[in-house]
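This report refers to the structure that appears directly beneath it.
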Amino acid sequence: MDSKIDSKTFRVVMLPWLAYSHISRFLVFAKRLTNHNFHIYICSSQTNMQYLKNNLTSQYSKSIQLIELNLPSSSELPLQYHTTHGLPPHLTKTLSDDYQKSGPDFETILIKLNPHLVIYDFNQLWAPEVASTLHIPSIQLLSGCVALYALDAHLYTKPLDENLAKFPFPEIYPKNRDIPKGGSKYIERFVDCMRRSCEIILVRSTMELEGKYIDYLSKTLGKKVLPVGPLVQEASLLQDDHIWIMKWLDKKEESSVVFVCFGSEYILSDNEIEDIAYGLELSQVSFVWAIRAKTSALNGFIDRVGDKGLVIDKWVPQANILSHSSTGGFISHCGWSSTMESIRYGVPIIAMPMQFDQPYNARLMETVGAGIEVGRDGEGRLKREEIAAVVRKVVVEDSGESIREKAKELGEIMKKNMEAEVDGIVIENLVKLCEMNN
């Protein structure tokens, strides 16, 4: 334990998954907790340390400390791949498997730091197990769509004959995709992680957006489920090499541009790139497209659209683009972080979910009336003409006015959640758990 920390301060160890998006939301929550007499330790791999340092200002140098977590060494997974950022897709399972073996090093960290509380992520069954052996309370911070967590908990806790037929919110079932069945080992492990959470579960959402799903998850698991808000990074001071993007947007009319981005981890296929490019060109709507790498699939497209669009093959300041007055729509894979940012800035979503929880996030956005999912053909390929039609409806046409208004309404609610302090009930429950181990 650091002797410089005030004895009246509660020490909390946070353990996010090894993805930048997960680390980012834990870091936002950590910063908010430091205003309430909590000292935070954030554990991650050595490879992620520089990202964390880049996102920590001197303001938090005394209240948030970074702790390296050592993953087992492996010739198949060298040190530079101890992160999902830039991880080749075929190594995703290897990283997850190696991460599950980090328990012994995590135990050493906990013994040294002697925290009052551990806050862990979605896939770390070993973390609450290690904390329990040391008599340290641990809770889970779930950073995705609560509607999906409610479905998972339902599938695992109800008898098989009561599974989907009795789930009260069928509106979140994804389009043209298989629904998970009860008995899935992945769901079982995931729900076990939730059940290990001591008394409460924190969720990255709001009652206004997912109140009925939050209540159902709480009832199903028999635990308090407490929303902590969107936990998104605010638009930041721009670097010189990004100012030109804002100047380009400044020349466009209000709410006339669609932003296109599929996150830092999903790699679009050439077919997907061609379909999206065709749809954008057909829509005749201005766009900013952040793509991981330009390919031959874009040959001719960039010249044809001219000043109508930007195609950028490097990192872009997503929050700044979404918050710009010219941005009127967001073509997104519907990762939860991107979904939260879109809602935060009142921008309606043109949803193109690709994997994982994204189809459920897309359905939620349709259900609340702040987005439309683009349809696919019988082989799962995006419909080019429908891309154009949905973009025009969401950004331009009168028929999309209700969607635009709903997105703005949710944006105002999220803004208030961002500006407010952490909910008093959340702090009260965290203090109670810390005092159990004081």
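Glycine is treated like the rest: Cβ placed from N, Cα and C.
If you look for the noted substitutions, you won't find them, since the model keeps the original residues.
Bear in mind that the values here come from a model prediction, so they are computed numbers and not experimental data.
For the published mutagenesis ARG25 to Gly, Swiss-Prot gives the following note: Decreased activity with UDP-GlcUA as donor. Increased activity with UDP-Glc as donor. A helical conformation is recorded for ARG25 (mutagenesis position) in the three-state DSSP classification.
Among the mutagenesis results in Swiss-Prot, ARG25 to Pro has the note: Decreased activity with UDP-GlcUA as donor. The residue drawn here is the original one. The Cβ of ARG25 (mutagenesis position) has 25 other Cβ atoms within 10 Å, all protein chains considered.
Experimental mutagenesis at this site is recorded by Swiss-Prot as ARG25 to Lys, annotated: Decreased activity with UDP-GlcUA as donor and decreased affinity. Increased activity with UDP-Glc as donor.
As a published mutagenesis entry, ARG25 to Ser appears in Swiss-Prot alongside the note: Decreased activity with UDP-GlcUA as donor but no changes of the affinity. Increased activity with UDP-Glc as donor.
Non-local neighbourhood of ASN123 (mutagenesis position): TRP17, SER96, TYR99, ARG189, PHE190, CYS193, each in the same chain, at least six residues away, with C-beta under 8 Å from its C-beta. Experimental mutagenesis at this site is recorded by Swiss-Prot as ASN123 to Ala, annotated: Strongly decreased activity.
For the mutagenesis of LEU148 to Ala, Swiss-Prot gives this note: Strongly decreased activity. The structure shown keeps the original residue. For LEU148 (mutagenesis position), the same-chain residues lying six or more positions away in sequence with a CB closer than 8 A to its CB are ILE172, ASP357, TYR360, ASN361.
ASP152 (mutagenesis position) falls within a helix when secondary structure is assigned with DSSP. Mutagenesis annotation in Swiss-Prot: ASP152 to Ala, described as Loss of activity; the structure shown retains the original residue.
Under DSSP, PRO174 (mutagenesis position) is assigned to coil, being neither helix nor strand in the three-state scheme. A sphere of 10 angstroms centred on the C-beta of PRO174 (mutagenesis position) encloses 17 other C-beta atoms. For the mutagenesis experiment PRO174 to Gly, the note given by Swiss-Prot reads: Strongly decreased activity.
Under the DSSP three-state reduction, VAL316 (UDP-alpha-D-glucuronate binding site) is assigned to coil, being neither helix nor strand. Close to VAL316 (UDP-alpha-D-glucuronate binding site) in the fold, though at least 6 residues off in sequence, lie HIS242, ILE245, CYS261, VAL288, ALA290, each with a CB less than 8 Å from its CB. Per Swiss-Prot, the feature UDP-alpha-D-glucuronate binding site maps to SER264, 315-316, 333-341, 355-358; the stated evidence is similarity to another entry.
Closest to ASP152 (mutagenesis position) by Cα-Cα distance, out of the binding-site residues CYS334, MET340, GLN355, is GLN355.
Here the candidates are the recorded positions ARG25, MET340, GLN355, and by Cα distance the one nearest PRO174 (mutagenesis position) turns out to be GLN355. Mapped onto three states, the DSSP output places SER338 (UDP-alpha-D-glucuronate binding site) in helix.
Each residue contributes its Cα atom, and for MET340 (UDP-alpha-D-glucuronate binding site) and ARG25 (mutagenesis position) those atoms are 11 Å apart.
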